[in-house]
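Trainee: According to Swiss-Prot, the feature domain 'I-EGF 1' maps to 507-545, an assignment based on sequence analysis. The feature domain 'I-EGF 2' is assigned by Swiss-Prot to 546-600, with sequence analysis given as support. Summarising the annotation, Swiss-Prot assigns domain 'I-EGF 3' to 601-639. Taken from Swiss-Prot, the feature domain 'I-EGF 4' covers 640-683. For the mutagenesis of PHE811 to Ala, Swiss-Prot gives this note: Rescues muscle attachment defect and loss of cell layer attachment in mutants; when associated with A-814. The structure shown keeps the original residue. Listed in Swiss-Prot is the mutagenesis experiment PHE814 to Ala, annotated as follows: Rescues muscle attachment defect and loss of cell layer attachment in mutants; when associated with A-811. According to Swiss-Prot, the mutagenesis experiment TYR831 to Ala carries the annotation: No effect on lethality; when associated with A-843. What Swiss-Prot says about the mutagenesis result for TYR843 to Ala is this: No effect on lethality; when associated with A-831.
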Amino acid sequence: MILERNRRCQLALLMIAILAAIAGQTDAQKAAKLTAVSTCASKEKCHTCIQTEGCAWCMQPDFKGQSRCYQNTSSLCPEEFAYSPITVEQILVNNKLTNQYKAELAAGGGGSAMSGSSSSSYSSSSSSSSFYSQSSSGSSSASGYEEYSAGEIVQIQPQSMRLALRVNEKHNIKISYSQAEGYPVDLYYLMDLSKSMEDDKAKLSTLGDKLSETMKRITNNFHLGFGSFVDKVLMPYVSTIPKKLEHPCENCKAPYGYQNHMPLNNNTESFSNEVKNATVSGNLDAPEGGFDAIMQAIACRSQIGWREQARRLLVFSTDAGFHYAGDGKLGGVIAPNDGECHLSPKGEYTHSTLQDYPSISQINQKVKDNAINIIFAVTASQLSVYEKLVEHIQGSSAAKLDNDSSNVVELVKEEYRKISSSVEMKDNATGDVKITYFSSCLSNGPEVQTSKCDNLKEGQQVSFTAQIQLLKCPEDPRDWTQTIHISPVGINEVMQIQLTMLCSCPCENPGSIGYQVQANSCSGHGTSMCGICNCDDSYFGNKCECSATDLTSKFANDTSCRADSTSTTDCSGRGHCVCGACECHKRPNPIEIISGKHCECDNFSCERNRNQLCSGPDHGTCECGRCKCKPGWTGSNCGCQESNDTCMPPGGGEICSGHGTCECGVCKCTVNDQGRFSGRHCEKCPTCSGRCQELKDCVQCQMYKTGELKNGDDCARNCTQFVPVGVEKVEIDETKDEQMCKFFDEDDCKFMFKYSEQGELHVYAQENKECPAKVFMLGIVMGVIAAIVLVGLAILLLWKLLTTIHDRREFARFEKERMNAKWDTGENPIYKQATSTFKNPMYAGK
């Protein structure tokens, strides 16, 4: 059979009527209605019609209108022939939350363990759907719920539902979550037992009892287990020299991949003994085979002892990096990791040398499938590596471990507090289904777009709104029915949604009242499907009235080829009339197509952006002269992002931090009395005073018992908006729009705190104030006096030293000059000798 080729788009007469009806409306309203009408009118098949938002299909046999696909707000079609499926929700299992049920029992209400469930079926005016026609066995099908079992823990409500959804329609589902008090905890400690971790093992064996006691104070339903790992017993990971294989280091056992020493159980006293008896080993390269151990610890659920209803914690302790997929090729292992359990009865990993290390994505998938929270307890040198790793593993965290693991108890306690005090909703929806979460968490304000709530306590209940939207129908009809799971991260409980996508019309299938073989309305030469003819071979035309072998009237003009009675041009001048139907011209470019009942549509004359039709193929497609945007894009040229995700602060909160509007995926910041906001998410305001002064007194009284409100009654009465969380050091995370506050109190001590307002107020204060050292006045006075005396003595001694040196130099010079002096022999000119001798010169000696 030849599918009819000439049911095209156009609605000229109808458009004139619509224009007259909405003459008093604004231009924007008129344009919106005309766009909707044109979009519907261009659809020629029932299934493409109902896959278009706001459209309905008329399967009236003698339909006189221009198009069977019309806007479903119109009354163009008799009700009994109109088909427009509606979105329907039916709750199947709706057990009450455990905390709520216990509260009702304690109050003596004796009410049902179930809240009411809704049940309905989608239908059209022409036919009813069989979506809910099947009956289920058991009480749940009869009443829409099941009785609550006293031994069952329920933390998410509802638990199961059915949903029939049309394309592009959004449906909101209310989800409630409450952490049950005393919820069971399974903690499996996975430790690196290479030689460098020997002191850590010794410390853990002494802290095992303390770890058990600490966790039992949190929940009395606590199981503890222990496993260890080294690396693959192959070069270059370990030395394969026979002697080294037996004793790779002093007091070491032979290397191994992974071993489960102690499955999870409530005999926590044996944990310390197992750790103490475990022997360290040695390897060659720096990274360890921890990923092999993680995969086996998660995949081997029964051998490890993971319970169905428990919060599952896997503490991974190491001081080194990790091998991942591909590293096994260095040792000649090319078979990829299959993600299955391969433990011997003794708990040893049997495929360590047969399979490669798992990839990060494999670890992440196993974590999601088994609701595991991994805590990477690593030394400071490796912390930055594992902080990047946790970004790719759902529900995981990284924390600093002391070099000897002495802080392991506090580390586990703090990480468990962080995990248990928050809830984040995740789902397994495919790319055809979009789920957006909204919640007000614990605040009384309006809901904001977020899938995570923090600072929860046991018993507190939060609600989420899951907005489900079917973006498009999958190409394979087998995918039109899917099961979607929504679950809190790290909790093995799911809300199951049995989704049926309304992508087809019953009248297109045999057995429907709208499906007639050799119908009279098709001249007896075709099958009527939803009111349109699917002609037999050799016949064509709107009613299969034309024969391919009879050419007498094949090219005769017909008024049905003209847009309206006033038009004198067939097929809008872009085609020719064949047997009362337009055959549109072909364009030189085969990608460019002219279409429509009167060739009035095309896919190349739409608005352009950046020289591309509808901003490019990734943003939208051109249909009948208008851009049809793909999911996530909007605007006349599909150039704007529909989602506000790019306007949401990374840490969550309000759109544009509550200080602007999101336009085309970009925040437009506002100016208020405080000042001008800026930044990518309008999170910065250099001129704003903030709330530091407002929060100061409450932080002082609650954290330090000082300040104007230090009186207990005053503090309790005035400080009800928040309770500050103590931290060792206050550091700002600019991505979360946090503000730093610093003050000095009456003791001249500096105290610091930070706050953020992402949906609700969070305050983090430094646990210890920074106070100046106390001044010892007597010591200062005595010190000054002593300093003066000592300085005086020093000056005197210095003066004495200098004078002595000077005198000695002078004396030495004097002595030197005296010793070197040469005196001439002379007589005193006034001295007279006692005797005088006179000699007569004339005397001759006689």
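Note that the numbers count up from 1, one per residue, in the order the chain is shown.
Positions of Cβ are set from backbone N, Cα and C atoms, glycine also.
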Trainee: Compute the C-alpha separation of TYR831 (mutagenesis position) from TYR843 (mutagenesis position), stating it in Å without decimals.
Mentor: 29
Trainee: Measure from the Cβ of TYR831 (mutagenesis position) and count the other Cβ atoms within 10 Å, all protein chains considered.
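Mentor: Here the count is 6.
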Trainee: So if I draw a 10 Å sphere around the Cβ of PHE811 (mutagenesis position), how many other Cβ atoms end up inside it?
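Mentor: Other Cβ atoms found within 10 Å: 10.
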Trainee: Can you check which residue among the mutagenesis positions PHE814, TYR843 has the largest number of Cβ atoms within 10 Å of its own?
Mentor: PHE814
Trainee: In whole Å, how far does the CA atom of PHE811 (mutagenesis position) lie from that of TYR843 (mutagenesis position)?
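Mentor: On Cα coordinates alone, these residues lie 59 Å apart.
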Trainee: With DSSP as the reference, give the number of residues of the domain 'I-EGF 2' (546-600) in helix, strand and coil.
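Mentor: Summed over the domain 'I-EGF 2' (546-600), the classes give 7 helix, 14 strand, 34 coil.
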Trainee: So how many of the residues in the domain 'I-EGF 1' (507-545) end up helix, strand or coil by DSSP?
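Mentor: With helix first, then strand, then coil, the domain 'I-EGF 1' (507-545) has 5 helix, 12 strand, 22 coil.
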Trainee: What Cα-Cα separation, expressed in whole Å, is found between TYR843 (mutagenesis position) and PHE814 (mutagenesis position)?
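Mentor: About 55 Å separates the two Cα atoms.
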Trainee: Taking every residue in the domain 'I-EGF 4' (640-683), what is their average pLDDT?
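Mentor: Averaging the confidence scores along the domain 'I-EGF 4' (640-683) gives 79.
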